[in-house]
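Looking at Swiss-Prot, the entry for mutagenesis of His306 to Ala says: Abolishes acyltransferase activity. For the mutagenesis of His306 to Gly, Swiss-Prot gives this note: Reduced acyltransferase activity. The structure shown keeps the original residue. Among the mutagenesis entries in Swiss-Prot is Ser308 to Ala, noted as: No effect. Here the residue is the original one, while Swiss-Prot reports the published mutagenesis Asp311 to Gly with the comment Strongly reduced acyltransferase activity. Under its mutagenesis annotations, Swiss-Prot gives Asp311 to Ala the following note: Prevents assembly into the membrane, suggesting that it participates in folding. Among the sequence features in Swiss-Prot, the mutagenesis site Ala349 to Thr is noted as follows: In plsB26; results in high KM for glycerol-3-phosphate and reduced specific activity. Where Swiss-Prot documents Phe351 to Ala as a mutagenesis experiment, the accompanying text is: Strongly reduced acyltransferase activity. One mutagenesis experiment named in Swiss-Prot is Ile352 to Ala, and its note says Reduced acyltransferase activity. Swiss-Prot gives this note for the published mutagenesis Arg354 to Lys: No effect. Under its mutagenesis entries, Swiss-Prot includes Arg354 to Cys with the note: Reduced acyltransferase activity. The mutagenesis experiment Glu385 to Arg is recorded by Swiss-Prot, whose note states: Strongly reduced acyltransferase activity. Experimental mutagenesis at this site is recorded by Swiss-Prot as Gly386 to Ala, annotated: No effect.
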Amino acid sequence: MSGWPRIYYKLLNLPLSILVKSKSIPADPAPELGLDTSRPIMYVLPYNSKADLLTLRAQCLAHDLPDPLEPLEIDGTLLPRYVFIHGGPRVFTYYTPKEESIKLFHDYLDLHRSNPNLDVQMVPVSVMFGRAPGREKGEVNPPLRMLNGVQKFFAVLWLGRDSFVRFSPSVSLRRMADEHGTDKTIAQKLARVARMHFARQRLAAVGPRLPARQDLFNKLLASRAIAKAVEDEARSKKISHEKAQQNAIALMEEIAANFSYEMIRLTDRILGFTWNRLYQGINVHNAERVRQLAHDGHELVYVPCHRSHMDYLLLSYVLYHQGLVPPHIAAGINLNFWPAGPIFRRLGAFFIRRTFKGNKLYSTVFREYLGELFSRGYSVEYFVEGGRSRTGRLLDPKTGTLSMTIQAMLRGGTRPITLIPIYIGYEHVMEVGTYAKELRGATKEKESLPQMLRGLSKLRNLGQGYVNFGEPMPLMTYLNQHVPDWRESIDPIEAVRPAWLTPTVNNIAADLMVRINNAGAANAMNLCCTALLASRQRSLTREQLTEQLNCYLDLMRNVPYSTDSTVPSASASELIDHALQMNKFEVEKDTIGDIIILPREQAVLMTYYRNNIAHMLVLPSLMAAIVTQHRHISRDVLMEHVNVLYPMLKAELFLRWDRDELPDVIDALANEMQRQGLITLQDDELHINPAHSRTLQLLAAGARETLQRYAITFWLLSANPSINRGTLEKESRTVAQRLSVLHGINAPEFFDKAVFSSLVLTLRDEGYISDSGDAEPAETMKVYQLLAELITSDVRLTIESATQGEG
């Protein structure tokens, strides 16, 4: 490009460089989208806009992509490197109005006909200044936002710092030419498909128009289900119909979000400023699969694990910066206090009570509101655990909202609903001290403004944050596979509860928890905490800690827990340096070197971070424990031992493998442990390697407390086969608390009620106990003896003496 156009662009770029601060989606387009910069690249934009073109240019230059203003030379032919699908008023003939775009597509395709080695990558790019969906006023949402010059000027002026450049995966023009030909009709089809692509992309980024709140309430009141619930309310409480209707409206006011794009923008600015000061980085993985689902028209339901109140803000912030619509979020009614409640409501929160029992009107209003969100196409987010995990492990899922999601599908008319499991990880959780107190029996403090201010005042260096998107679960596909005749239950009026609903919801919930754990993120803090807590003195020399971290890292890299899990690329030494900056550990120096210590008062809190990745290391830890105890053991016997204990571990930690997959996993882990020199393999037997016995012992310690807990329950069951489930849970906790005191076990979840409740349910499912409570003493004693070999003799004596003392 030369002459007047170049001067014009330079002049136009002066104000744009000041007013526009755009963000690229994805953050690093070339590697994330697989663009090959050694091959020709041309850009396709939805409509003629110089501001968009220059904003794209700035991002291309920042990411080492070809300059869109520099023409492509192919076989002596000069062609513009960009194409506008929709035309507009032109200043120079250099611009390409709509009919020109078809000609340009044809020219590019024609060059592929004459040059068999040519393969131009066509990259669709949309530039968005602001993402306000607007309010419903009857007009149809335009497929592309065409702004004239004056409108564009004000959009840039007001929204220049809220602009996004969205790069889409490239389309190979070579493949297009080979499969569809190169004539003009193919060029026209290409332009038409591009227009549809941009319309879908805009909907995925901006979302459907927002309803006026009163219009939404009126529509809900007119629904058959709520009208019937209002009549029932009036009859059962002996109040007038008007009063019952007012009660319904009051519930809608309590529940419904009041989404505000301006509040999203303001919060984005504040959070952007805050994150940069609190977090050293927010790591996002597998977002492209979610963008693709949104682009394909799926109704997205985000199902993250729940670690902290920070989850609400972090996930919405991440989604917004990934070019997706911030979802409507189901938040606990405990967060509806001033000023947080009104702010969260404008950020998309809708509030949910802890229980629906005994309030038919409330449950009907909530279910209809959720169904309305789905039918309008809004993305939704809820925490399937029901509350924040106090231990760092996933909680057993609460299935109420998930059940309502499937009931919404049974009303018919919704787009395909896809559940997106999300793992959220932190190197520092601000509530972790409060969690430890609550697990020790302290009363949960009610959320309030003073409590919020105290929490904010404690915010310091939070390290790294992690948001990993797990494997999506399309509900329609799942139901087609597991409940082939589910469509027979569709009822557009009534909320139906077919017989298959509860077991199916339970299975989906369990599957979601597994998928969340599959997307686990190892980081400096949880790895260092795992190693230091494995040491009985909670201290290791720097060399020992480095060796232990290398063991964990190699296991996770060479035998990955799943394809969705992430492991740091940094070295063990770099991870230790980073963890030390978090000020959780003490360092003592002597003439030999550094000793890294986890102070006693911190040890209880640090179990939280260890538990975040317990599922990723528990199988190699169990293998290490078995090999350490037996000194040498055949693969077959090792496999038998793992097979006996695996169902309990799978249920407790939501592990991903089925029993029939275990032999291959055990073999892969054994080979990796041999490669690391932790064990030797001789004649199909695993032997300890004395040179690395400490590393193996520390690895084995990762399963120590879990095995002790199982030993308690199996001993109680063997000693009293007729014990009922409730008493078994209670007595197991009592012995665990005693063990914790006598043997200095610092993990609060060691005697957590939920952990023992889950274990006893698994024992029932595995046939160790029946619903009537009777156990098979021979079987339970066999398992106890297996466990007794894996725990120390002093712990075993404490367990056995506890029950003898009671007798």
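Each residue, glycine too, has its Cβ placed from N, Cα and C.
Taking the Cβ of Ile352 (mutagenesis position) as reference, residues of its chain lying under 8 Å away and at least six apart in sequence are, in sequence order, Ile255, Ala330, Ala331, Gly332, Ile333, Phe366, Tyr382, Thr401. Cα of Arg354 (mutagenesis position) to Cα of Glu385 (mutagenesis position): a distance of 12 Å.
In this structure, the mutagenesis positions under consideration are His306, Arg354, and the one with the smallest number of other Cβ atoms within 10 Å of its Cβ is Arg354.
Reduced to three states, the DSSP call for Asp311 (mutagenesis position) is helix. Looking only at Cα atoms, Gly386 (mutagenesis position) sits nearest to His306 among the mutagenesis positions His306, Ser308, Ala349. Geometry remark: Asp311 (mutagenesis position) versus Ala349 (mutagenesis position), CA distance 12 Å. With a 10 A radius on its CB, Ala349 (mutagenesis position) counts 27 other CB atoms from all the protein chains. Taking the C-alpha positions, the distance from Ser308 (mutagenesis position) to Glu385 (mutagenesis position) comes to 12 Å. Sequence-distant contacts (6 or more apart, same chain, Cβ under 8 Å) of Glu385 (mutagenesis position) comprise Cys305, His306, Leu394, Leu395, Asp396, Pro397, Lys398. The secondary structure of Ala349 (mutagenesis position), as reduced to three states from DSSP, is extended strand.
All chains included, 20 other C-beta atoms sit within 10 angstroms of the C-beta of Phe351 (mutagenesis position). Counting every protein chain shown, the number of other Cβ atoms lying within 10 Å of the Cβ of Asp311 (mutagenesis position) is 21.
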